[in-house]
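Some features that Swiss-Prot has for this protein:
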- SER196 to Ala: Leads to significantly reduced lipase activity and impairs the suppression of IL-23 production by tissue-resident dendritic cells (MUTAGEN)
- SER196: active site, charge relay system (ACT_SITE)
- ASP240 to Ala: Leads to significantly reduced lipase activity and impairs the suppression of IL-23 production by tissue-resident dendritic cells (MUTAGEN)
- HIS344 to Ala: Leads to significantly reduced lipase activity and impairs the suppression of IL-23 production by tissue-resident dendritic cells (MUTAGEN)
- ASP348: active site, charge relay system (ACT_SITE)
- HIS381: active site, charge relay system (ACT_SITE)
Amino acid sequence: MKGLVFLLGLLPTIYASLVHITPASEDDFYNPPAGFESAKNGDILKLRNSPNRLASFYFPIDVKNAWQLLVKSEDSFGNPNAFVTTLIEPYNADPSKVVSYQTWEDASNINCSPSYGAQFGSPLSTITTQIDMTLIVPPLRSGYYVVTPDYEGPKATFAVGRQSGQATLDSVRAILKSGSFSGINEDAKVALWGYSGGSLATGWAAALQPVYAPELQKNIVGAAVGGFAANITAIAESVDGTIFAGLITLALNGLANEYPDLKTAFYEELSDFAVPEFKAGAENCLAENIFHYPLHQYFTGPKRAFEKGWGLLKEDIFNKSIQDNLLIGLNKTYLPQVPVLIYHGTVDEIIPIKDPHAQYQLWCDWGIESLEFAEDLSTGHLAETFTGAPAALAWIDARFDGKTPIQGCSHTTRLTNLLYPNTSDSTHSYFLGIYQAVFGTPLGPGINGDNITINSGLLGLVSSII
């Protein structure tokens with residue numbers, strides 16, 4: 001039995017080694033057409049069916065449709081760009097409800113983009129996207145359309161808040177114009193959701209919306225942010241020298257992709273021995289970089305990569321780019337106008353809870369209309385990904401159902417966010433969704449759970465290999 005389980009666990013890796021899907025960097029679809037600069041932000045520049053089936057933890061999922069859209073947007077400086085967003089239609093979809101899910105891509109290479117990593121047959125390097133896809137399955141089971149944008153944009157600007165938030169909003173604009181092929185209503189309700197790196201994009205989208213996309217306020221019913229990345233400097237301080245140290249070179253390269261002068265400055269300050277791993281951070285996806293560089297010290301310790309230590313980040317060229325990307329550094333103009341849920345583990349080992357606390361207090365002091373903080377006393381960053389998901393799903397369901405959100409601010413602590421109100425159905429949906437994805441059940445409401453298709457789940461994986 002153990003041998004069978006081991007073999008089944010290897011099947012996704014075996015399949016990925018046998019199939020080749022075109023990386024984003026080699027796919028012309030990602031390149032905007034001539035003259036795209038004149039298009040409006042949120043316009044659809046290109047459209048195609050997903051080149052391959054989508055997968056959840058490397059098992060192909062059965063959905064009615066999946067499209068890729070190339071969407072017009074702009075970078076942090078107002079320069080036009082274009083990014084890909086993936087739109088998924090479940091069976092028996094409700095055209096009035098869409099979840100915009102921002103993945104924790106956390107990488108500075110376009111070949112780590114969710115539009116590529118979510119495809120069946122994507123390489124093992126994109127495993128974090130495949131894990132993240134397990135969170136997309138429950139909304140699909142509920143009949144919600146799901147859109148997941150490559151919010152880091154064509155330059156893969158991990159940790160760059162404005163680019164990430166704007167792309168998230170332009171993705172929403174695009175899908176609200178997609179009715180001719182997707183069936184989505186122009187006045188559809190949209191819930192934003194993201195965890196960890198995805199919370200950075202989601203939080204910035206909620207903050208930028210009143211200024212960047214004011215017309216979307218009538219559509220966006222709320223934003224759920226978990227493992228809330230409000231302060232990127234504090235995250236670097238938290239992970240330097242720990243098993244998660246590889247996050248640092250990913251984030252620094254992401255910032256440097258948006259600020260070219262920053263990359264030159266980083267290399268001038270790097271110790272010679274650290275240059276190869278800094279370059280690797282520009283190529284690796286999240287899991288690979290974490291695996292290769294645990295316990296490395298970049299700003300602390302006697303053999304740190306940057307001799308100046310944390311003092312380096314106080315120098316003008318570094319400090320400005322970092323300050324530009326601190327959500328907590330925005331002024332009151334960017335107070336979210338939609339309900340917000342923050343869910344976070346008290347003992348989060350990557351994103352210290354003091355920073356989500358500070359962001360919560362700031363927004364409350366500014367008079368936010370609805371802000372709920374669900375603190376989980378028992379979990380760290382990784383565990384809260386999954387124990388907090390049912391709370392986010394229950395909260396999103398309530399927003400779609402038109403239930404009145406928290407008025408003003410509310411901060412609650414629980415032993416676990418699995419005890420969040422009305423999570424029994426969403427917890428069941430989450431774990432049943434994993435089961436159904438593995439065994440190939442079509443995703444959508446009113447679907448017979450025994451209706452397994454040969455092209456999806458475990459059977460689809462085996463048949464593809466055979």
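Positions of Cβ are set from backbone N, Cα and C atoms, glycine also.
Everything Swiss-Prot records as a feature, shown here on the structure.
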| residue | record | DSSP (3 states) |
| --- | --- | --- |
| SER196 | mutagenesis position | coil |
| ASP240 | mutagenesis position | coil |
| HIS344 | mutagenesis position | strand |
| HIS381 | active site, charge relay system | helix |
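For SER196 (mutagenesis position), the Cβ neighbour count at a 10 Å cut-off comes to 28, with all displayed protein chains included. Just so you know, the Cβ of HIS381 (active site, charge relay system) picks up 21 other Cβ atoms within 10 Å once every protein chain is counted. A gap of 21 Å separates the Cα atoms of HIS344 (mutagenesis position) and ASP240 (mutagenesis position). When the recorded positions ASP240, ASP348, HIS381 are screened for a Cα within 10 A of the Cα of SER196 (mutagenesis position), the ones that qualify are HIS381. With respect to their backbone Cα atoms, HIS381 (active site, charge relay system) and ASP240 (mutagenesis position) stand 16 Å from each other.
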